[in-house]
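Listed in Swiss-Prot as a mutagenesis experiment, Cys57 to Ser is described as follows: Almost no change in rabies lyssavirus viral genomic RNA binding. As a published mutagenesis entry, Cys95 to Ser appears in Swiss-Prot alongside the note: Complete loss of rabies lyssavirus viral genomic RNA binding. Per Swiss-Prot, mutagenesis Cys157 to Ser is noted as: Almost no change in rabies lyssavirus viral genomic RNA binding.
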Amino acid sequence: MLFPDDFSTWEQTFQELMQEEKPGAKWSLHLDKNIVPDGAALGWRQHQQTVLGRFQCSRCCRSWTSAQVMILCHMYPDTLKSQGQARMRIFGQKCQKCFGCQFETPKFSTEIIKRILNNLVNYILQRYYGHRKIALTSNASLGEKVTLDGPHDTRNCEACSLNSHGRCALAHKVKPPRSPSPLPKSSSPSKSCPPPPQTRNTDFGNKTFQDFGNRTFQGCREPPQREIEPPLFLFLSIAAFALFSLFTR
């Protein structure tokens, strides 16, 4: 892993990449901790990218990996002389566990550094020389086996802490979950069946007669009419027998 403090390696790699694609072009690359996002001076252009980097807290020695390390570049060309200058700022991050700690400087692998500079050279060649984009290696093939979950930690990001310029441009925004769509209403009226009648027991002497509530009705048909209950039927039978005896005398 290499520190941005070893910037001579960055400058050398940048010059080599420029000479491969644009021989004779003279561009310089310098670190500048004063440039800010969306704050390029008149005539300068801005280029931003996020890459994979590793941090270590200088207070508690805790280390963490982030895929949201922001790299900012401001460029000024002199196309008549085929030369220009680029200024780069590498933003740090704070430890999530320590209160009031400083922004730590990230470390990068050699492959990541080359990718950062490839992206910068690509932008310069396309913007100022009309070159086609050079195919780059994806992050997945750089040999970095790390698990990266969760949104961008804006509270501990140096780029996001610049109040005059707001959050860094490449901070991930979490989309709110979509509410489920309401179920469609049916146009035809629903037919509800009447609740089944409750079971009732009625005692007459030593016999128990169960009400018709225990009968099962199919579908929504109306229940059958109730039959004459035994006490009324017995009374009518006695009255008919008495009248018959009266007329036969």
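Keep in mind that glycine also has a Cβ here, set from the backbone N, Cα and C atoms.
Just the original residues are modelled here, none of the noted substitutions.
Mapped onto this structure are the features recorded in Swiss-Prot.
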residue : record               : DSSP (3 states)
Cys57   : mutagenesis position : coil
Cys95   : mutagenesis position : coil
Cys157  : mutagenesis position : strand
Under 8 Å by Cβ from Cys95 (mutagenesis position), counting only residues of that chain that are 6 or more apart: Phe55, Cys57, Arg59, Cys60, Arg62, Trp64, Cys101, Glu104, Asn156
Which of Cys57, Cys157, all mutagenesis positions, has a Cβ with the fewest other Cβ atoms inside 10 Å: Cys57
